[in-house]
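Asks: Okay, here's the structure, questions in a sec.
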Amino acid sequence: MAFIYYLTHIHLDFGAVSLLKSECERIGIRRPLLVTDKGVVAAGVAQRAIDAMQGLQVAVFDETPSNPTEAMVRKAAAQYREAGCDGLVAVGGGSSIDLAKGIAILATHEGELTTYATIEGGSARITDKAAPLIAVPTTSGTGSEVARGAIIILDDGRKLGFHSWHLLPKSAVCDPELTLGLPAGLTAATGMDAIAHCIETFLAPAFNPPADGIALDGLERGWGHIERATRDGQDRDARLNMMSASMQGAMAFQKGLGCVHSLSHPLGGLKIDGRTGLHHGTLNAVVMPAVLRFNADAPTVVRDDRYARLRRAMHLPDGADIAQAVHDMTVRLGLPTGLRQMGVTEDMFDKVIAGALVDHCHKTNPKEASAADYRRMLEQSM
């Protein structure tokens, strides 16, 4: 059986942010570095977290980019050490939480960040010295608040994963109230990320019934509420269910992901118009139909009737084309439906394919993908 580890403290409810101080005290954090971004600060959400930690010595790092980078990890880790911090509180989307995980490594371990990347054999080098982290998500997508991994763009342009149980947040404070002001476009993109996690981890071939059950329930919640949350950001029930779907997708994906993510990781590391950082959730939505078509005849998918089980969770008719349903949902949400719309060109394929073949998600796809397979998926996603 696959290794199963669900030991994060999770608080999921409206008003949960008020528990921040008591959670810090439980964990032993007295001087937290609050890791966030300018948008969360401007929305007043960061201040709500600071107010909830009244009496603690809170330092603030608010320069998280749209995709976390090694350079920003270095800068924040230096602030962590200079301020004498003893823990981290990440308030934001997956970028802030992943950046905080990078800080948790670099502020407490020697050497360059790249030596701790999963594909460099770095997981074993991450020890229990890693700084303790509390995660407060303000989007519903990555589920990084309950995950042991982080995705960070390195100085050399590679977008790599860092995985260790020592990076698992000590507490996930999931307050849907913090997502009520999230713009429609970001609600849709992050929501499709959560849906991708639930679908892809369910299709991963490892034997892990608890993960499968969590993923299917998360998919039903996400698929059933993403349009409502996008249409009406103040819909509290939809926001609660999307936050749960996000959390559940990440709880389950310890089972493994697949080609959606092995493609979206290198795609997210591309420089488009001189800038790095295509949105991860949007990329997942765009490439997912091609990957679903590729995986349809995978042995474990056929043996376990997994597409029929996905249809039931998504409330689709028997025999419905799941790939087309995902594409149609992306259209209804107003997201880009092709990589070309996002600035990707065919001359970038070789770099993306090279990254996909060594990505940590490549090995857990239900069907082995070759370079030619990845090229076809990219062509179909343009």
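Using the three backbone atoms N, Cα and C, a Cβ is placed for every residue, glycine included.
Keep in mind that what you see is a predicted model, and the values were worked out from it rather than measured.
Swiss-Prot lists Asp37, Asn67, Gly94, Ser95, Ser96, Ile97, Asp98, Thr138, Thr139, Ser140, Gly141, Thr142, Lys159, His280 with the feature NAD(+) binding site, giving similarity to another entry as the kind of evidence. Under the heading Fe cation binding site, Swiss-Prot lists Asp193, His197, His261, His280. The annotation that Swiss-Prot gives for the mutagenesis experiment His197 to Ala reads: Loss of activity. For the mutagenesis of His261 to Ala, Swiss-Prot gives this note: Loss of activity. The structure shown keeps the original residue. Here the residue is the original one, but Swiss-Prot notes a mutagenesis experiment at this spot, His265 to Tyr: Loss of activity. Quoted from Swiss-Prot, the note on the mutagenesis of His265 to Cys is: 95% decrease in Vmax. Optimum pH is 8.5. For the mutagenesis result His265 to Ala, the note given in Swiss-Prot is 75% decrease in Vmax. Optimum pH is 9.5. In Swiss-Prot, the entry for mutagenesis His280 to Ala states: Retains very low activity. The structure shown retains the original residue.
So that I understand the layout, could you describe where these features sit and how close they are to other parts?
Replies: Same-chain residues at least 6 positions away in sequence with a Cβ under 8 Å from that of His280 (mutagenesis position) are, in sequence order, Asn67, Gly94, Thr142, Ile151, Asp193, Ser264, Gly268.
A helical conformation is recorded for His197 (mutagenesis position) in the three-state DSSP classification. Contacts of His197 (mutagenesis position) defined by a Cβ separation under 8 A and a same-chain sequence distance of 6+ are given as Gly143, Ala215, Gly218, Ser246, Gly249, Ala250, Ala252, Phe253, Leu257, in order along the sequence.
Listed in sequence order, Ala196, Glu200, Asn284, Asp359, Cys361 are the same-chain residues six or more apart from His261 (mutagenesis position) with CB atoms under 8 A from its CB. DSSP classifies His261 (mutagenesis position) as helix under the three-state reduction.
Counting only same-chain residues six or more apart in sequence, the Cβ atoms lying under 8 angstroms from the Cβ of His265 (mutagenesis position) belong to Ile151, Lys159, Leu160, Gly161, Gly355, Ala356, Asp359, Cys361.
According to DSSP, His280 (mutagenesis position) is assigned to a helical segment.
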Asks: Given the binding-site residues Gly94, Gly141, which one's Cβ is surrounded by the fewest other Cβ atoms within 10 Å?
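Replies: Checked Gly94, Gly141; of these binding-site residues, fewest Cβ neighbours within 10 Å: Gly94.
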Asks: If you count Cβ atoms within 10 Å of each one, which of the binding-site residues Asp37, Asp98, Asp193 comes out on top?
Replies: Asp193
Asks: Under 8 Å between C-beta atoms and at least six apart in sequence, can you list the same-chain neighbours of Thr139 (NAD(+) binding site), or say none if there are none?
Replies: Gly92, Gly93, Gly94, Thr179, Leu182, Leu186, Thr187, Thr190, Ser246
Asks: Counting other Cβ atoms within 10 Å of each residue's Cβ, which of the binding-site residues Ser96, Lys159 comes out lowest?
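Replies: Least crowded of the binding-site residues Ser96, Lys159, by Cβ count within 10 Å, is Lys159.
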Asks: Residues near the Fe cation site, Asp193, His197, His261, His280 excluded, by Cβ within 8 Å of the Cβ center?
Replies: Gly141, Thr142, Ala194, Ala196, Glu200, Leu257, Val260, Ser264, Gly281, Asn284
